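Below you'll find the structure, written out as structure tokens, and then a few comments.
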Amino acid sequence: MVKVCLFVADGTDEIEFSAPWGIFKRAEIPIDSVYVGENKDRLVKMSRDVEMYANRSYKEIPSADDFAKQYDIAIIPGGGLGAKTLSTTPFVQQVVKEFYKKPNKWIGMICAGTLTAKTSGLPNKQITGHPSVRGQLEEGGYKYLDQPVVLEENLITSQGPGTAMLFGLKLLEQVASKDKYNAVYKSLSMP
């Protein structure tokens, strides 16, 4: 069965975290919030002051290879401070590199979290992200597309909080049956 990791750090955007979380929960696909930070209690303070406890810390996972044995989807949300932490953490970078090489593994990045493609050294791809990071992505050799969601091989990127539901649904579409996807889509009352 598919299992999802949703990375989280202090400063992560609440909407970009909550949308994919809710979508995978509705689909009854196991999902963990994996904290990247130093708080031993895994208490995360999001970008707009929402606080939550993550399921586990990345420090509990010995290596990117062990991570790949436990998870099939790695999601990297944005939020200025959170995205900076996630995109500069060697463990997250290694996970992204490992997942990119493996079949049946998916990487999702949204908003400023898309900078992780650059810091992880992923090959130049078509990508989207928050307009504020467009220049940095283009400087890294990526072709920025002004679209809500971009699917390029096993990398799915999205622009920001306003596109978070579409982002979560695109990730779900890759791993769920058509019936399951349609049931979740309908349950969300999407326009």
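Cβ coordinates come from backbone N, Cα and C, glycine included.
As annotated by Swiss-Prot, active site applies to Glu16 (among others), with the evidence given as a curator's inference. The number of other Cβ atoms within 10 Å of the Cβ belonging to Glu16 (mutagenesis position), over all protein chains shown, comes to 35.
All protein chains shown were included, and the count of other CB atoms within 10 Å of the CB of Cys111 (mutagenesis position) stands at 32. Among the features that Swiss-Prot reports, active site is placed at Cys111 (among others).
The annotation active site is assigned in Swiss-Prot to His130 (among others) on the grounds of a curator's inference. Annotation note: His130 (mutagenesis position) sits in a coil segment as assigned by DSSP.
Here the residue is the original one, while Swiss-Prot reports the published mutagenesis Glu16 to Ala with the comment Nearly completely abolishes enzymatic activity.
In Swiss-Prot, the entry for mutagenesis Cys111 to Ala states: Nearly completely abolishes enzymatic activity. The structure shown retains the original residue.
Among the mutagenesis experiments that Swiss-Prot reports, His130 to Ala is described with the note: Leads to 5- to 6-fold reduction in catalytic efficiency. Close to His130 (mutagenesis position) in the fold, though at least 6 residues off in sequence, lie Gly78, Cys111, Ala112, Thr114, Gln159, Gly160, each with a CB less than 8 Å from its CB.
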